[in-house]
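These notes concern the structure reproduced below.
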Amino acid sequence: MARLTKRRQADTKAIQHLWAAIEIIRNQKQIANIDRITKYMSRVHGMHPKETTRQLSLAVKDGLIVETLTVGCKGSKAGIEQEGYWLPGDEIDWETENHDWYCFECHLPGEVLICDLCFRVYHSKCLSDEFRLRDSSSPWQCPVCRSIKKKNTNKQEMGTYLRFIVSRMKERAIDLNKKGKDNKHPMYRRLVHSAVDVPTIQEKVNEGKYRSYEEFKADAQLLLHNTVIFYGADSEQADIARMLYKDTCHELDELQLCKNCFYLSNARPDNWFCYPCIPNHELVWAKMKGFGFWPAKVMQKEDNQVDVRFFGHHHQRAWIPSENIQDITVNIHRLHVKRSMGWKKACDELELHQRFLREGRFWKSKNEDRGEEEAESSISSTSNEQLKVTQEPRAKKGRRNQSVEPKKEEPEPETEAVSSSQEIPTMPQPIEKVSVSTQTKKLSASSPRMLHRSTQTTNDGVCQSMCHDKYTKIFNDFKDRMKSDHKRETERVVREALEKLRSEMEEEKRQAVNKAVANMQGEMDRKCKQVKEKCKEEFVEEIKKLATQHKQLISQTKKKQWCYNCEEEAMYHCCWNTSYCSIKCQQEHWHAEHKRTCRRKR
């Protein structure tokens, strides 16, 4: 049955200050009475004696401080009974407490509502309308228990995702471990009901003890709860714990948004941003203020804003107004973009992503990849062996054919070096006719044979000279064309290299400027903080100095005598409480009233 009860009332930070005061006083072999405790709290922590007394009485009611009657054994109070205060010892069984003492939401004491399933307690005002108590006769479950009860998730899959989150929690919890290592403090368990830290959370993740993401989130919130209770809401440790919890909630939100993106962004395989998700993200052209349109994936939409993640090197996230979003099918020439090297790389990544979409290529787990690789390797090895077997006989047969007919093929002419666009000149037809006619007359007589040989030699020389001139001209033209093409290619390469260098220099310049601005801002903040602290110290010193001067003036004023008639500094004494600054004032006061009340002996 649900019920409201006051578990504790004292402030946790005040309790720790009181513990320190009692411990210091006891170490000095003195009784920790109310006077010594109030003096210590006023001197060290600036707490008013009335507030100290109130917090001390509440701590006694909460059982966090033990009150006894002690008899003094030395000094002015020897033999006199006086109230003394002690730290609680091990006689109290703290392990039997089933519920926390402080609200899980605001971390403060007071009247709380107790959960029937777990150790958590809440103030009624800290609960939303959905979780507030409706009927006191029925059992009540806290928001954490209700959220854990709703979810059912694959443990193996959840463990993979939670390991990424825990690894980031460990990185961010380094400062928390440096700043706060008091969980071994003897009084730690008097304030913290259920202790937890990042190594404990990691161990539970590795052992698969979490049943849902909400249960993991509850442990992260418990870490924040314990830190605020033990170190205080305004402590540096509490700020680190808040940041750790906020980052953990952000990681869980990203996981719920898209599990594929969350896994790939943490595992970071090659081309991880190009793999399609299930379901696929909408592809758009997004335009940030001060930049042109850039290819991006839509992560979520909220009101008139669109959360996108850009293609490119850094894969940055941004909220873009919906009017600055264009569909990916829009013609790129209508967008008027500046085609820098970074933009081209982003478009290349977009094309690869679209190709993966067309091919239905999704990211697979390591076990599936190993199976496919083994199958492919076995198939490739078998095909390579078959290829070797089929190729070896062909090579031997070719060698036998070459040994039988070594000179069957004629050498190719030099015209093979000319490109296919050139026209190769042919031999003149009349020369071929002369050579044929002379060859047919060889059988008739020897004198015509000699004439034919001389004619053929002359014609062959003329043909060779004509071919040489034409081929020389063709090769010269081809050489000039190659030079011009080479020049144009060189200019293009140089131009692209200059553009790349310019874009890289602009990027480095922008990063340097941003870094310098951030450093200057940090330095300015540090200087402002120093100036504020210095002004505050000077102000306090000035107040102390003025108070001292005022006290001295009051003391000097009290030591003087003053005229009863005009209140100026007196010079003439009349009687026990009457003095005057001049004879005139004495006479005026004497005739007015003093002659009837003067006690001076005459």
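Glycine too: its Cβ is placed from the backbone N, Cα and C atoms.
The annotation Zn(2+) 1 binding site is assigned in Swiss-Prot to Cys563, Cys566, Cys581, Cys585. For the recorded site, Cys566 (Zn(2+) 1 binding site), the DSSP three-state label reads coil.
Counting every protein chain shown, 15 other Cβ atoms lie within 10 Å of the Cβ of Cys598 (Zn(2+) 2 binding site). Annotated Zn(2+) 2 binding site per Swiss-Prot: Cys574, Cys575, His594, Cys598, in sequence order, evidence recorded as sequence analysis.
Residues or ranges marked as domain 'SAMD1-like winged helix (WH)' by Swiss-Prot on the basis of sequence analysis: 6-82.
According to Swiss-Prot, the domain 'Bromo' annotation covers 149-255.
The note that Swiss-Prot attaches to the published mutagenesis Lys287 to Ala is: Abolishes binding to DNA. No effect on nuclear location. Around Lys287 (mutagenesis position), the same-chain residues at least 6 positions away in sequence with a Cβ under 8 Å from its Cβ are Phe293, Trp294, Ile320, Asn324, Ile325, Gln326.
In the shown protein chains, 8 other C-beta atoms lie within 10 A of the C-beta of Lys289 (mutagenesis position). A mutagenesis experiment is reported in Swiss-Prot for this position, Lys289 to Ala, and the note states: Abolishes binding to DNA. No effect on nuclear location.
Note on Phe310 (mutagenesis position): other Cβ atoms within 10 Å of its Cβ, all shown chains, come to 22. Under the three-state DSSP scheme, Phe310 (mutagenesis position) falls in the strand class. Recorded in Swiss-Prot as a mutagenesis result, Phe310 to Ala carries the remark: Diffused distribution in the nucleus.
Here Trp562 (mutagenesis position) comes close to Glu568, Glu569, Ala570, Ser579: these same-chain residues lie at least six apart in sequence, with C-beta atoms under 8 angstroms from its C-beta. What Swiss-Prot notes for the published mutagenesis of Trp562 to Tyr is this: Reduced interaction with PXLXP ligand MGA without affecting interaction with viral human adenovirus early E1A protein.
Annotation for Cys563 (mutagenesis position): spatial neighbours Glu569, Ala570, Ser579, Tyr580, Cys581, Ser582, Cys585, criterion Cβ-Cβ under 8 Å with sequence separation of six or more. Under the heading of mutagenesis, Swiss-Prot lists Cys563 to Ser and annotates it as follows: Abrogates binding to EZH2.
Around the Cβ of Tyr572 (mutagenesis position), the number of neighbouring Cβ atoms within 10 Å comes to 14. Secondary structure at Tyr572 (mutagenesis position), as computed by DSSP, is strand. For the published mutagenesis Tyr572 to Ala, Swiss-Prot gives the following note: Decreases interaction with Epstein-Barr virus EBNA2 protein.
Annotation of the mutagenesis experiment Gln586 to Ala in Swiss-Prot: Highly decreases interaction with Epstein-Barr virus EBNA2 protein. No effect on the inhibition of EBNA2-mediated transcriptional activation. Almost abolishes interaction with Epstein-Barr virus EBNA2 protein and inhibition of EBNA2-mediated transcriptional activation; when associated with A-590. Summarising the environment of Gln586 (mutagenesis position), the number of other Cβ atoms within 10 Å of its Cβ, over all protein chains shown, is 20.
Under the heading of mutagenesis, Swiss-Prot lists Trp590 to Ala and annotates it as follows: Highly decreases interaction with Epstein-Barr virus EBNA2 protein. Almost abolishes interaction with Epstein-Barr virus EBNA2 protein and inhibition of EBNA2-mediated transcriptional activation; when associated with A-590. Taken residue by residue with DSSP, Trp590 (mutagenesis position) is part of a helix.
DSSP assigns Arg600 (mutagenesis position) to coil, not to a helix or a strand. For Arg600 (mutagenesis position), the Cβ neighbour count at a 10 Å cut-off comes to 10, with all displayed protein chains included. A mutagenesis experiment is reported in Swiss-Prot for this position, Arg600 to Ala, and the note states: Highly decreases interaction with Epstein-Barr virus EBNA2 protein.
For Cys575 (Zn(2+) 2 binding site), the same-chain residues 6+ apart in sequence whose C-beta sits under 8 angstroms from its C-beta are Cys598, Arg599, Arg600. Neighbours of the Zn(2+) 2 site: apart from Cys574, Cys575, His594, Cys598, residues of the same chain with C-beta atoms within 8 angstroms of the site's C-beta centroid are Thr578, His589, Trp590, Lys595, Thr597, Arg599, Arg600. The average pLDDT computed for the domain 'Bromo' (149-255) is 84. Residue counts of the domain 'SAMD1-like winged helix (WH)' (6-82) by helix, strand and coil are 45 helix, 11 strand, 21 coil (DSSP-based). Reduced to three states, the DSSP call for Lys287 (mutagenesis position) is strand. Each of Tyr564, Asn565, Glu567, Glu568, Ala570, Tyr580, Ser582, Lys584 belongs to the same chain as Cys563, Cys566, Cys581, Cys585, is absent from that list, and has a C-beta within 8 angstroms of the C-beta centroid marking the Zn(2+) 1 site. Cα of Lys289 (mutagenesis position) to Cα of Cys566 (Zn(2+) 1 binding site): a span of 78 Å. Look at the Cβ of each of the binding-site residues Cys566, Cys585 and count the other Cβ atoms within 10 Å; the largest number goes with Cys585. Applying an 8 A CB threshold to same-chain residues 6+ apart, the list for Cys574 (Zn(2+) 2 binding site) reads Tyr564, Tyr580, Gln586, His594, Cys598, Arg600.
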